[in-house]
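Listed in Swiss-Prot for this protein:
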DOMAIN    32-355  domain 'G-alpha'
BINDING   40-47, 176-182, 201-205, 270-273, ALA327  GTP binding site
BINDING   SER47, THR182  Mg(2+) binding site
MUTAGEN   MET82 to Ile  Increases sensitivity to RGS14 GTPase activity; when associated with I-85; R-86; R-90; K-92; G-96; A-98; A-99; A-111; G-112; T-121 and A-122. Does not increase sensitivity to RGS14 GTPase activity; when associated with I-85 and A-111
MUTAGEN   LYS86 to Arg  Increases sensitivity to RGS14 GTPase activity; when associated with I-82; I-85; R-90; K-92; G-96; A-98; A-99; A-111; G-112; T-121 and A-122
MUTAGEN   ALA96 to Gly  Increases sensitivity to RGS14 GTPase activity; when associated with I-82; I-85; R-86; R-90; K-92; A-98; A-99; A-111; G-112; T-121 and A-122
MUTAGEN   GLN99 to Ala  Increases sensitivity to RGS14 GTPase activity; when associated with I-82; I-85; R-86; R-90; K-92; G-96; A-98; A-111; G-112; T-121 and A-122
MUTAGEN   CYS112 to Gly  Increases sensitivity to RGS14 GTPase activity; when associated with I-82; I-85; R-86; R-90; K-92; G-96; A-98; A-99; A-111; T-121 and A-122. Does not increase sensitivity to RGS14 GTPase activity; when associated with G-111; T-121 and A-122
MUTAGEN   PRO121 to Thr  Increases sensitivity to RGS14 GTPase activity; when associated with I-82; I-85; R-86; R-90; K-92; G-96; A-98; A-99; A-111; G-112 and A-122. Does not increase sensitivity to RGS14 GTPase activity; when associated with G-111; G-112 and A-122
Amino acid sequence: MGCTVSAEDKAAAERSKMIDKNLREDGEKAAREVKLLLLGAGESGKSTIVKQMKIIHEDGYSEEECRQYRAVVYSNTIQSIMAIVKAMGNLQIDFADPQRADDARQLFALSCAAEEQGMLPEDLSGVIRRLWADHGVQACFGRSREYQLNDSAAYYLNDLERIAQSDYIPTQQDVLRTRVKTTGIVETHFTFKDLHFKMFDVGGQRSERKKWIHCFEGVTAIIFCVALSAYDLVLAEDEEMNRMHESMKLFDSICNNKWFTDTSIILFLNKKDLFEEKITQSPLTICFPEYTGANKYDEAASYIQSKFEDLNKRKDTKEIYTHFTCATDTKNVQFVFDAVTDVIIKNNLKDCGLF
């Protein structure tokens, strides 16, 4: 009897080859689909990272889209100066020029209608300009850790002349600096290095967290954002709770969650620019009384990094990938995200048995 291969055997071998090919293709397709979850406490920079993805990977904001942010820029600017002026009363700081008290009254009288209309009328921009130039207002701004103030306050107020122009169109940087509280889940899609990313930005305030849970299934990596500059601030929603401590508590619960045993965890220690400005004026012992190092950027930032990384209870099997970031700096985010993507590619290929 010869060793001829029957037609059935040949067909079976072909089928088997085809199944293997399909499995491999499915594996490669799965390895190319990346589900990224952006987590972190409120105001840690998650939404700014999402905006950067649009700028870096999707041609940025069109002129029309930038125009739509004009009302948000005005609202952020008005809210910022109002927060400072209100805080002056609580902190018992007087205006350097008593005439500014009239401007403060004007500010509160005009701001409501301006915000509703998404405008910055000339009389209101004049009021804001005079208030912002007052030494008493500047002294109060210098104590902003004692009340709630947007990070972008000085950015907009210092540039009032430009944004108050009647033909003003926000720049990409203006858009990046806007602050709108994220409620619910914002999903962004983009392609980079032959990977198809789905990025989910989840509201960070406590009231938002119960909405996170169903997002977790099948997630490739978590980017956890921490505002380095929040070490001397309290929460907007709980004035007893230090923001950095809240962030550590949340990171602990995410990093050691049984659901995320196989999920890459990437830690963005964000707002490094604000932290560098602040650390020489406001000691780290406000947040960590046991800290004995210098109030210098490198030493203090390394200490915070070790505090977060030490929360990882599975150091032997789980690595935390830490990066220092400035979410409003496009080049920095581009550089960091490139490194993050390489880690994801490597881990993905490993999971699919292709590495």
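Any Cβ shown, glycine's included, is placed from N, Cα and C.
DSSP assigns ALA96 (mutagenesis position) to coil in the three-state reduction, placing it in neither a helix nor a strand. Within 10 Å of the C-beta of LYS86 (mutagenesis position) we count 14 further C-beta atoms, all protein chains included. Here VAL180 (GTP binding site) is positioned 9 angstrom away from SER47 (Mg(2+) binding site), judged by their C-alpha atoms. Around the Cβ of LEU176 (GTP binding site), a 10 Å sphere holds 24 further Cβ atoms from the protein chains shown. Ranked by Cβ neighbours within 10 A across all protein chains shown, the recorded positions CYS112, VAL180, VAL202, ALA327 are led by ALA327. In this structure the C-alpha atoms belonging to PRO121 (mutagenesis position) and VAL180 (GTP binding site) are separated by 22 Å. Among the recorded positions MET82, LYS86, ALA96, CYS112, THR182, the ones whose Cα sits within 10 Å of the Cα of VAL202 (GTP binding site) are THR182. Long-range Cβ proximity for MET82 (mutagenesis position), meaning a same-chain Cβ under 8 A and a gap of 6 or more residues, is found for LEU107, PHE108, SER111. Fewest Cβ neighbours within 10 Å among the recorded positions SER44, SER47, GLN99, THR182: this applies to GLN99.
DSSP assigns THR182 (Mg(2+) binding site) to coil in the three-state reduction, outside any helix or strand.
Using CA atoms as reference points, the binding-site residues GLY40, LEU176, VAL180, THR182, ALA327 were checked against CYS112 (mutagenesis position), and the closest is VAL180.
A gap of 43 Å separates the Cα atoms of GLY40 (GTP binding site) and GLN99 (mutagenesis position). With the fewest other Cβ atoms inside 10 Å of its Cβ, the least crowded of the recorded positions GLY40, PRO121 in this structure is PRO121.
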